[in-house]
Amino acid sequence: MGSFGMLSRRTLGTDMPVMAQIRSLMAELTNPMSLAQGVVHWQPPQKALEKVKELVWDPIISSYGPDEGLPELRQALLKKLREENKLTNSQVMVTAGANQAFVNLVITLCDAGDSVVMFEPYYFNSYMAFQMTGVTNIIVGPGQSDTLYPDADWLERTLSESKPTPKVVTVVNPGNPSGTYVPEPLLKRIAQICKDAGCWLIVDNTYEYFMYDGLKHCCVEGDHIVNVFSFSKTYGMMGWRLGYIAYSERLDGFATELVKIQDNIPICAAIISQRLAVYALEEGSGWITERVKSLVKNRDIVKEALEPLGKENVKGGEGAIYLWAKLPEGHRDDFKVVRWLAHRHGVVVIPGCASGSPGYLRVSFGGLQEVEMRAAAARLRKGIEELLHHGMVE
């Protein structure tokens with residue numbers, strides 16, 4: 001005992017969560033300002049919180065619920081999926097966040113040794129979900145250099161040439177960490193490529209409402225497609241841990257397999273969180289879009305802070321809550337830059353190496369209100385200018 005040789009090779013081979021490393025870094029600092037974690041600055045709707053407050057003493061809140069989720073929440077989600085996402089043939093399972101939804105799907109769809117496809121820069125938690133479940137052949141495809149959109153031509157070649165065919169392709173739309181989005185024609189083409197190849201497509205729609213400058217989010221539906229959604233960012237419910245899976249109602253046995261996984265991880269999402277979600281949905285998507293509008297100013301503030309890197313080196317800001325910035329040549333060790341920015345300038349961001357892209361930074365503009373965002377951006381700009389002109393001065 002006490003030897004690493006006694007621990008699971010799967011977990012030993014899984015990346016350390018970057019946010020756990022960032023939290024440790026922040027604990028070393030005095031008054032750091034975080035542009036790191038993907039959070040929003042608002043809380044759930046006040047009316048919804050007031051209703052939940054009245055339920056705290058109800059014994060049902062402390063009980064287990066159906067594995068798939070409360071019936072009233074699932075019905076509300078089906079209505080939302082039909083009306084807003086145009087998903088008319090889907091069923092849903094409620095999960096303890098979108099990350100847990102993704103893990104459920106990986107365990108349901110993949111066997112150890114299967115190959116899967118992601119696109120660079122990828123969402124680090126999804127990559128880790130594959131690692132920890134024994135999916136060791138993770139094929140990482142390129143994003144287009146000018147847009148970071150998934151390269152569909154590369155995907156078509158890869159799926160046709162790989163033997164056996166990869167089991168799953170996954171995309172995040174809009175992108176985390178890229179802050180870009182997948183236009184509808186491209187998303188439909190990716191879906192068709194996956195269908196023709198006989199592989200699953202998982203689309204993470206966590207940031208579905210976070211679209212800017214008139215751009216529109218869209219979903220695709222099919223028997224080979226599974227969509228993942230989240231309440232965390234939309235309704236400011238990060239700590240309430242609630243997400244859901246939308247899958248084709250025509251898939252025989254799929255729900256049964258999901259229940260097996262669900263019953264052995266959370267059993268069910270927290271009942272009080274599900275009740276809050278029911279009440280939050282009553283506020284409608286307009287409640288979300290009003291708050292997302294406030295992020296446009298934040299995005300522009302952070303973009304301005306990143307200008308010294310050159311506009312061609314800053315991508316994203318089309319959707320989600322992220323900008324994706326390329327560091328100057330000679331600074332490929334992005335985690336070293338992150339630590340330096342934190343200790344020298346008191347601002348914290350995420351290294352691109354966590355998403356398979358050394359030499360980049362992910363900068364979140366969702367977690368602070370405008371006044372604080374300006375202060376954090378000022379620290380970031382000062383740090384970047386010093387990095388460019390003098391290097392990492394101690």
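Cβ coordinates are placed from backbone N, Cα and C, and glycine is handled just like the others.
Original residues throughout; no substitutions modelled.
Per Swiss-Prot, these features apply:
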type	residues	note
BINDING	Gly38, Tyr123, Asn176, Arg362, Arg374	substrate binding site
BINDING	Tyr64, Ala98, Asn99, Tyr123, Asn176, Tyr207, Ser230, Phe231, Ser232, Arg241	pyridoxal 5'-phosphate binding site
MUTAGEN	Pro66 to Leu	In vas1-4; suppressor of sav3 mutant plants leading to rescued hypocotyl elongation in response to shade and restored auxin biosynthetic pathway
MUTAGEN	Leu77 to Phe	In vas1-5; suppressor of sav3 mutant plants leading to rescued hypocotyl elongation in response to shade and restored auxin biosynthetic pathway
MUTAGEN	Gly179 to Asp	In vas1-2; suppressor of sav3 mutant plants leading to rescued hypocotyl elongation in response to shade and restored auxin biosynthetic pathway. Increases levels of auxin (IAA) and indole-3-pyruvic acid (3-IPA)
MUTAGEN	Cys219 to Tyr	In vas1-7; suppressor of sav3 mutant plants leading to rescued hypocotyl elongation in response to shade and restored auxin biosynthetic pathway
MUTAGEN	Ala269 to Thr	In vas1-8; suppressor of sav3 mutant plants leading to rescued hypocotyl elongation in response to shade and restored auxin biosynthetic pathway
MUTAGEN	Arg362 to Trp	In iss1-2; indole-dependent auxin (IAA) overproduction phenotypes including leaf epinasty and adventitious rooting
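Structural mapping of features recorded in Swiss-Prot.
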residue : record                              : DSSP class
Gly38   : substrate binding site              : coil
Tyr64   : pyridoxal 5'-phosphate binding site : coil
Leu77   : mutagenesis position                : helix
Asn176  : substrate binding site              : coil
Cys219  : mutagenesis position                : coil
Ser230  : pyridoxal 5'-phosphate binding site : strand
Arg362  : mutagenesis position                : strand
Arg374  : substrate binding site              : helix
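Around the Cβ of Gly179 (mutagenesis position), 28 further Cβ atoms fall within 10 Å across all displayed protein chains. Residues Gly38, Tyr123, Asn176, Arg362, Arg374 are recorded as binding substrate; their most distant pair of Cα atoms lies 27 Å apart. The closest partner of Cys219 (mutagenesis position) among the recorded positions, by CA position, is Leu77; the full candidate set was Leu77, Gly179, Arg374.
It is Asn176 that, of the binding-site residues Asn99, Asn176, Ser232, has its Cβ surrounded by the most other Cβ atoms within 10 Å. Of the listed binding-site residues, namely Tyr64, Tyr123, the sparsest CB environment within 10 A is found at Tyr64. In sequence order, Gly69, Val92, Val94, Tyr244, Ala246, Leu281 are the residues near Leu77 (mutagenesis position), counting only same-chain partners six or more apart with C-beta under 8 A. Spatially, by CA atoms, the recorded positions Tyr64, Ser230, Ser232, Ala269, Arg362 include one closest to Asn176 (substrate binding site), and that is Arg362. Residues Tyr64, Ala98, Asn99, Tyr123, Asn176, Tyr207, Ser230, Phe231, Ser232, Arg241 are the ones the record ties to pyridoxal 5'-phosphate, and the longest Cα gap between any two of them is 33 Å. Ranked by Cα separation from Asn99 (pyridoxal 5'-phosphate binding site), the recorded positions Gly38, Pro66, Arg362, Arg374 are led by Gly38. Rounded to a whole value, the Cα-Cα separation of Pro66 (mutagenesis position) and Ser230 (pyridoxal 5'-phosphate binding site) is 19 Å.
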